[in-house]
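Engineer: As annotated in Swiss-Prot:
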- D269: active site, nucleophile (ACT_SITE)
- E616: active site, proton donor/acceptor (ACT_SITE)
- 458-600: domain 'PA14' (DOMAIN)
- R149 to L: Abolishes xylosidase activity (MUTAGEN)
- Y237 to F: 6-fold decrease in xylosidase activity (MUTAGEN)
- D269 to A or N: Abolishes xylosidase activity (MUTAGEN)
- E594 to Q: No effect on xylosidase activity (MUTAGEN)
- E616 to A: Moderately reduces xylosidase activity (MUTAGEN)
Amino acid sequence: MKYQLFLSLALCVGLGASAQTLPYQNPNLSAKERAVDLCSRLTLEEKAMLMLDESPAIPRLGIKKFFWWSEALHGAANMGNVTNFPEPVGMAASFNPHLLFKVFDIASTEFRAQYNHRMYDLNGEDMKMRSLSVWTPNVNIFRDPRWGRGQETYGEDPYLTSVMGVQVVKGLQGPEDARYRKLWACAKHYAVHSGPEYTRHTANLTDVSARDFWETYMPAFKTLVKDAKVREVMCAYQRLDDDPCCGSTRLLQQILRDEWGFEYLVVSDCGAVSDFYENHKSSSDAVHGTSKAVLAGTDVECGFNYAYKSLPEAVRKGLLSEKEVDKHVIRLLEGRFDLGEMDDPSLVEWSKIPYSAMSTKASANVALDMARQTIVLLQNKNNILPLKKNAEKIAIIGPNAHNEPMMWGNYNGTPNHTVTILDGVKAKQKKLVYIPGCDLTNDKVMECHLATDCVTPDGKKGLKGTFWNNTEMAGKPFTTEYYTKPVNVTTAGMHVFAPNLPIEDFSAKYETTFTAKEAGEYVVNVESTGHFELYVNGKQQFVNHIWRATPTRTVLKAEKGQKFDIEVRFQTVKTWGASMKIDVARELNIDYQETIAQLKGINKVIFCGGIAPSLEGEEMPVNIEGFKGGDRTSIELPKVQREFLKALKAAGKQVIYVNCSGSAIALQPETESCDAIVQAWYPGQEGGTAVADVLFGDYNPGGKLSVTFYKNDQQLPDYEDYSMKGRTYRYFDDALFPFGYGLSYTTFEVGEAKVEAATDGALYNVQIPVTNTGTKNGSETIQLYIRNLQDPDGPLKSLRGFERLDIKAGKTATANLKLTKESLEFWDAETNTMRTKPGKYEILYGTSSLDKDLKKLTITL
């Protein structure tokens, strides 16, 4: 194999005439010993190149090309033939850390399987987004529902985020006692990072109180470092108290390494070091920015122009020493040895994972199980749910009923199959009418003609997309895709235009011939970020070269039977990301009454609405009413959907509303216009089956909200204010649907808790009996909160334990929870530390964070 030949040649060069194994080539030595030896053989220029996220090969020493940047937010990302799980904010709603471990064990297996196939079976080389270092999990706190990246997190609570984050890391990295790590995971974005997206490169957070810093923003990072032994920490873009996070000695050295004992790698967010001198102006240029980041403790720079290329100049100018550089190089080399990436694959157990481990039936079953457990039943008037199969004709409508990209979330891979909500319902309900109804935000309806009236040059229905892994459409195409639904893709959030296509430096051509079945006006809608051109019958209609998503509308005035050859040419430009939307459609005004007329004789309507990852996400080129740059400016349901639901209610329909979103939606009007409300998040490849299972009673919902659902925009504090006052269940108690809330098709009764002194190092063991008093088997999540009675300025309550119990009808199960010293630890202003103070504490336990759902007892320390 090429790999073995490369290694053999490198060894020959290194051994020379002595034919003696060098220390760094000896797999029996520790990773640290090998890294120290290898570092000593590098030139300063080579060291600088190794400190980039895209590290080139150094053949003379047998060092291969290596990429530090890959993603596995909810499954292996940026590649095809993978298992796509629900978005993390939804998986947090499962309150099931054991199942979450299974999810990420599968994700790491699929990552290793594709890596092994490429590197060893195909004799290839490392690729960006396909390497063994994955920048997951995102353990920032979802403090404000307007943050577009909140969907990537495990919700608003520090404890829930910590517990779930530990399982993510363990699933990705594999057993600690293994010889090599399966992957390297990364806790991001350190620290105090949760929007806005549009200010992240310039923000300076100077209003974060010590209490909020230690009680809210830091616990998850500390837990992942100390309990999960996470191997990477990513420093964030913004400044904290005037210092960029990637240049903060306090964050990276004093807290992370000195206080918490972190021994591994710090990586920068992409472009964060360049922000020092381009946006924050805290450094004068790349050389000074580099020295600041390196001296503070940032080991690897992810970037575009790469400030770290100036590292040798910084050393020559005396801004830092080569000995300082060596500390960072040794850490990153330790990582590569720890992954087995530099050793013969026969020594690495993970290198034996075959490509057949990708996208298996077993992994799909886990995706389905997780999707079911994420679903939260928020409202069920008169027990309208579950529906009876085929008892009557029902309708399913709405913009998310048949929306595959919505199901996948952001930072996603592309699965081999996706079950939309429409697909799932169709599989159970034969008496069914489907009407798209409306767009997510637009008050026009686009009647798509791709599937019915468009034919590709090679005779297939729809639109053909041809892709090249260069920007000139040159040479052999990389891949081809076909579309019978509108194209809607973006590289923002690490999506790809086509499976396995790079997210940078590519080009595409989209082609079809449209034949008008009727005379009239049709439109070709093209919206893109990058360089894009539209040709109709060989004539150029426009050319755009732009970094911001730009919509275009080209009218086709057609006679019956008239043909139009349509071609869109695209190439990426050096922007944040690329995007493309294409549709050939008839533009119709929304007519609620016309749609309702089509529902004659139908009483029950499933409306699938909400928003989508194309509207909320990371630094996106979106600027429409309610949305800005990836964030939301309003948490209300988009007006077009709200009005549609009101019209259905006014027509006497019973509405089951399925909300798909990665964040909380203000649904107060919908509690009146809808009979049932189901929160489905972005549920992954099996999400349609999971939603249908819940709607028709094949699965009893047991998910609990991982975030607070507020009543309206007016309840939200200033988005740019990082104070926790008035935010989340910990400092706000007037929610529409509170954190930890979720209904079931059965009923549960929580018994009296039994609290005993622990003998295993914890303070107390807490046993809470729960009885299923209904007629259906179901699951209930018992939640334990602590209220510090001697701390009037502290949180109203803080989650400190939970357990999801599966309980058969008429049976009782017991939640067994532990309270440790850390469970009763809060910020103490007198000593400026987190500590457990003597005094009275309330233990609150029950089925949600709402006071009426909790019982309480008092303990004294």
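Counting starts with 1 at the first residue shown.
Backbone N, Cα and C atoms are what each Cβ position is placed from, and that goes for glycine too.
Original residues throughout; no substitutions modelled.
Give me the lay of the land around each of these features.
Structural biologist: In the three-state DSSP assignment, the secondary structure recorded for D269 (mutagenesis position) is coil. Within 10 Å of the C-beta of D269 (mutagenesis position) we count 24 further C-beta atoms, all protein chains included.
The secondary structure of E616 (mutagenesis position), as reduced to three states from DSSP, is coil rather than helix or strand.
Looking just at the domain 'PA14' (458-600), the mean pLDDT is 91.
In the three-state DSSP scheme, R149 (mutagenesis position) falls into the helix class.
Residues within less than 8 Å, Cβ to Cβ, of Y237 (mutagenesis position) and separated from it by at least 6 positions along the same chain comprise H189, H193, R200, H201, A203, P244, C245, D269, G271, A272, D275.
Non-local contacts of E594 (mutagenesis position) by the CB criterion (under 8 A, 6+ apart in sequence, same chain) are absent.
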Engineer: Give me the CA-CA distance between R149 (mutagenesis position) and E616 (mutagenesis position), in Å, as a whole number.
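Structural biologist: The separation of the Cα atoms works out to 7 Å.
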Engineer: To see if you understand the setup: which same-chain residues, six or more apart in sequence, place their Cβ under 8 Å from that of E616 (mutagenesis position)?
Structural biologist: G148, Q151, F627, G630, D631, R632, S661, G662, S663
Engineer: For the domain 'PA14' (458-600), how many residues does DSSP put in helix, in strand and in coil?
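Structural biologist: Counting residues by DSSP class gives 9 helix, 82 strand, 52 coil.
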Engineer: Looking only at Cβ atoms, how many others are within 10 Å of the one on R149 (mutagenesis position)?
Structural biologist: 27
